[in-house]
Amino acid sequence: MKRLGSVQRKMPCVFVTEVKEEPSSKREHQPFKVLATETVSHKALDADIYSAIPTEKVDGTCCYVTTYKDQPYLWARLDRKPNKQAEKRFKNFLHSKENPKEFFWNVEEDFKPAPECWIPAKETEQINGNPVPDENGHIPGWVPVEKNNKQYCWHSSVVNYEFEIALVLKHHPDDSGLLEISAVPLSDLLEQTLELIGTNINGNPYGLGSKKHPLHLLIPHGAFQIRNLPSLKHNDLVSWFEDCKEGKIEGIVWHCSDGCLIKVHRHHLGLCWPIPDTYMNSRPVIINMNLNKCDSAFDIKCLFNHFLKIDNQKFVRLKDIIFDV
């Protein structure tokens with residue numbers, strides 16, 4: 001599986017952004033919108049955006065695969081956030097139009113406690129051995145997904161630590177117009193970040209599964225490359241999102257040669273998301289578990305067992321996958 005950049009922090013927008021004082025269509029109760037101007041940002045230009053690989057921005061929750069307890073483990077995103085007093089000081093500092101990077105944090109006292117197994121995200125800056133909060137006052141990080149942790153039950157549904165495998169959605173290796181759901185060794189995903197999508201994630205924009213039979217999958221970041229993207233102009237991108245079948249996606253993430261990731265979200269361009277007919281649901285999908293040695297070893301209710309029952313079947317679209325339970 002070809003590796004592109006991994007998502008270890010918030011990605012900047014490809015365009016310079018401006019704040020508009022009107023209710024956000026992305027976040028409820030947010031009284032402002034962050035919109036893209038027509039100017040390509042310095043960060044994007046410095047990262048050589050014109051030579052970058054554009055990929056689909058998938059709407060889910062970010063995950064990471066790295067070692068825990070001497071084996072590959074799935075980790076869930078958990079950002080450390082300031083306690084109430086520190087958050088109040090930080091907000092007052094921002095209201096005075098100061099640069100958030102100049103705010104002084106006492107990491108040991110200003111932040112809510114993290115689980116013992118929490119680790120900071122890879123690219124987090126450190127001073128004197130302490131992670132430095134980002135411009136939002138958060139410290140990005142990860143916690144391992146334990147099998148019986150109810151808080152991360154949807155994460156744990158897509159991994160099996162006994163057989164060290166994960167349920168992954170990607171292009172079929174021999175047909176780029178066909179999607180494939182397969183059981184992938186966790187060792188093949190080490191040090192990669194992925195997006196968890198499904199029934200109980202972010203309002204389920206792709207319409208997967210049902211309340212009775214939830215369905216969740218992992219998608220490696222950068223898995224869906226965009227082949228025919230227009231020029232990097234505001235109006236051309238708006239037209240592409242609105243008029244092209246391939247544009248029925250949440251946004252674009254450019255993977256730059258220096259490892260930098262740059263994005264644009266439909267909301268940056270004043271466009272709606274979620275939308276009724278996504279590009280992800282316009283392509284057929286095949287189930288290819290390839291798990292003979294494990295056939296009888298799965299819990300009867302687990303996702304791996306459900307997918308084994310429909311192994312080698314082809315569906316017109318992801319939405320059509322229904323388990324006969």
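The backbone N, Cα and C atoms fix where each Cβ goes, and this holds for glycine too.
Features reported for this protein in Swiss-Prot:
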MUTAGEN   Thr55 to Ala  Abolishes RNA ligation activity, in vitro
MUTAGEN   Lys57 to Ala  Deficient in auto-AMPylation activity, in vitro. Abolishes RNA ligation activity, in vitro
MUTAGEN   Asp59 to Asn  Abolishes RNA ligation activity, in vitro
MUTAGEN   Arg77 to Leu  Reduces RNA ligation activity to about 12%, in vitro
MUTAGEN   Glu123 to Gln  Has no effect on RNA ligation activity, in vitro
MUTAGEN   Glu123 to Asp  Has no effect on RNA ligation activity, in vitro
MUTAGEN   Glu250 to Ala  Abolishes RNA ligation activity, in vitro
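Mapped onto this structure are the features recorded in Swiss-Prot.
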residue	record	DSSP (3 states)
Thr55	mutagenesis position	strand
Arg77	mutagenesis position	strand
Glu123	mutagenesis position	coil
Glu250	mutagenesis position	coil
Quiz prompt | Close in space, distant in sequence - Thr55 (mutagenesis position), Cβ under 8 Å, 6 or more apart | solution = Leu4, His221, Gly222, Ala223, Phe224, Gln225, Ile226, Ile252, Val253, Trp254, His255
Quiz item: Can you tell me how far the Cα of Glu250 (mutagenesis position) sits from the Cα of Lys57 (mutagenesis position), in Å?
Solution: 6
Quiz item: What are the non-local neighbours of Asp59 (mutagenesis position), defined as same-chain residues 6+ apart in sequence with CB under 8 A from its CB?
Solution: Glu195, Ile197, Asn202, Pro205, Tyr206, Glu250, Trp273, Pro274
Self-check item: Arg77 (mutagenesis position) and Glu123 (mutagenesis position), Cα-Cα, nearest whole angstrom
Solution: 14
Quiz item: In the structure shown, which of the mutagenesis positions Lys57, Arg77 has the fewest other Cβ atoms within 10 Å?
Solution: Arg77
Quiz item: For the mutagenesis positions Glu123, Glu250, which Cβ has the most other Cβ atoms within 10 Å, all shown protein chains included?
Solution: Glu250
Quiz prompt | Distance [Cα-Cα, Å, rounded] between Lys57 (mutagenesis position) and Arg77 (mutagenesis position) | solution = 17
